[in-house]
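First up is the structure itself, then whatever we jot down about it.
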Amino acid sequence: MEKAFRPHFFNHGKPDANPKEKKNCHWCQIRSFATHAQLPISIVNREDDAFLNPNFRFIDHSIIGKNVPVADQSFRVGCSCASDEECMYSTCQCLDEMAPDSDEEADPYTRKKRFAYYSQGAKKGLLRDRVLQSQEPIYECHQGCACSKDCPNRVVERGRTVPLQIFRTKDRGWGVKCPVNIKRGQFVDRYLGEIITSEEADRRRAESTIARRKDVYLFALDKFSDPDSLDPLLAGQPLEVDGEYMSGPTRFINHSCDPNMAIFARVGDHADKHIHDLALFAIKDIPKGTELTFDYVNGLTGLESDAHDPSKISEMTKCLCGTAKCRGYLW
């Protein structure tokens, strides 16, 4: 497969190359990313002759869909910290909703850290154990802040941290692995896609030939949803991210009942809580070449009882993760 694309690259680099064909080329889409030279994405198939869906498009940021409400500019605000170091402490406005640190890693002075990441030593830049275990939301600084792009509280904003390889598995379609070691607590990448309304998500489910299959690619942005919220953007039905036809490499990550990564809600500008990022962090050390996985249905209950109900089992989707902790069914 890799050899077959060498002339493909060459032809797309010619002045008379077909622009439409180049635009729809997965390899050209990947090569256009600013991070490609340092953190390349590769596609490898050593199992069969399958190719990625030609209708799929690689993107490096989520796309806001039709009728998706966005916060008014007057509600947007960033921190006014005098230095990047200030963005680790309770005085940083971006961290107002983070719980103060209370472990042995806390600042030795009077100020308490609310910062989600370790700030020094071998764990610098990794997600703190407290946050990793609780899966509480992560609040970061952003482009509207006074701090620099090197601020230690802009981990997710700076983007993917490792090269990734999309590969063909023996029995689960495409999967993703990393050619370098990943540390526990390390940010890997975001789950990207088209951000759509709940009504549009339901319409797409209804139009899908296999509704349950569509759910594999739809993720609700419901971390902050609250029908009693005074913020109308949070009181309504949550938006959803559809990664089926436009996404990044994480779209191809498979499910596991014993995963090595987990999704965290990451907030930049607090006015954008309803369209928060879905950030993937390693929850254990991941040796290079290991398939990356996360739990598609983390927190879902009732699967075991449904699996023993003859009226429901025929509609359930079998899990193929093959781990010792496999629940038997995805949903």
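Heads up, the Cβ atoms here are built off N, Cα and C, so glycines get one too.
None of the noted substitutions appears here; every position holds its original residue.
Copied over from Swiss-Prot, here are the features:
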type    : residues                      : note
DOMAIN  : 77-159                        : domain 'Pre-SET'
BINDING : Cys79, Cys81, Cys87, Cys92    : Zn(2+) 1 binding site
BINDING : Cys87, Cys141, Cys147, Cys151 : Zn(2+) 3 binding site
MUTAGEN : Tyr191 to Val                 : Reduces enzyme activity by over 99%
MUTAGEN : Tyr191 to Phe                 : Reduces enzyme activity by 97%
MUTAGEN : Asp222 to Lys                 : Reduces enzyme activity by 97%
MUTAGEN : Asp222 to Gln                 : Reduces enzyme activity by 97%
MUTAGEN : Asp222 to Glu                 : Reduces enzyme activity by over 99%
MUTAGEN : Arg251 to His                 : Reduces enzyme activity by over 99%
MUTAGEN : Phe281 to Tyr                 : Converts the product-specificity of the HKMT from H3K9me3 to H3K9me1/2
MUTAGEN : Phe294 to Tyr                 : Reduces enzyme activity by 20%
DOMAIN  : 315-331                       : domain 'Post-SET'
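Projection of Swiss-Prot feature records onto the structure.
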residue	record	Cβ within 10 Å
Cys81	Zn(2+) 1 binding site	23
Cys87	Zn(2+) 1 binding site	25
Cys141	Zn(2+) 3 binding site	27
Cys147	Zn(2+) 3 binding site	23
Cys151	Zn(2+) 3 binding site	25
Tyr191	mutagenesis position	20
Asp222	mutagenesis position	16
Arg251	mutagenesis position	21
Phe281	mutagenesis position	25
Phe294	mutagenesis position	22
Candidate with sparsest Cβ neighbourhood (10 Å radius) among Cys79, Cys92, the listed binding-site residues: Cys79
Output field, Zn(2+) 3 shell: CB within 8 Å of site CB centroid, site Cys87, Cys141, Cys147, Cys151 dropped: Cys79, Cys81, Asp84, Glu86, Cys92, Cys94, Glu140, Cys145, Ala146, Ser148, Pro152, Asn153, Arg154
Residue pair Cys79 (Zn(2+) 1 binding site), Cys141 (Zn(2+) 3 binding site) - Cα distance, angstrom, rounded: 7
DSSP helix/strand/coil residue counts for the domain 'Pre-SET' (77-159): 17 helix, 6 strand, 60 coil
From Cys147, Cys151, Tyr191, Arg251, Phe281: recorded positions whose CA lies within 10 A of Cys87 (Zn(2+) 1 binding site): Cys147, Cys151
Inter-residue C-alpha distance, Phe281 (mutagenesis position) and Asp222 (mutagenesis position) (nearest angstrom): 19
Listed in sequence order, residues not in Cys79, Cys81, Cys87, Cys92 with Cβ within 8 Å of the centre of the Zn(2+) 1 site Cβ atoms: Ser80, Glu86, Met88, Tyr89, Thr91, Gln93, Cys94, Leu95, Cys141, Cys145, Ala146, Cys147, Cys151, Asn153
Pairwise Cα distance for Cys81 (Zn(2+) 1 binding site)/Asp222 (mutagenesis position) [Å, integer]: 30
Entries of Cys92, Cys141, Tyr191 which, being recorded positions, have CA atoms within 10 angstroms of Arg251 (mutagenesis position): Tyr191
DSSP three-state assignment for Phe281 (mutagenesis position): strand
Phe294 (mutagenesis position) in three-state DSSP notation: strand
When distances run from the Cα of Tyr191 (mutagenesis position) to each of the binding-site residues Cys92, Cys141, Cys151, the nearest one: Cys141
DSSP three-state assignment for Tyr191 (mutagenesis position): coil
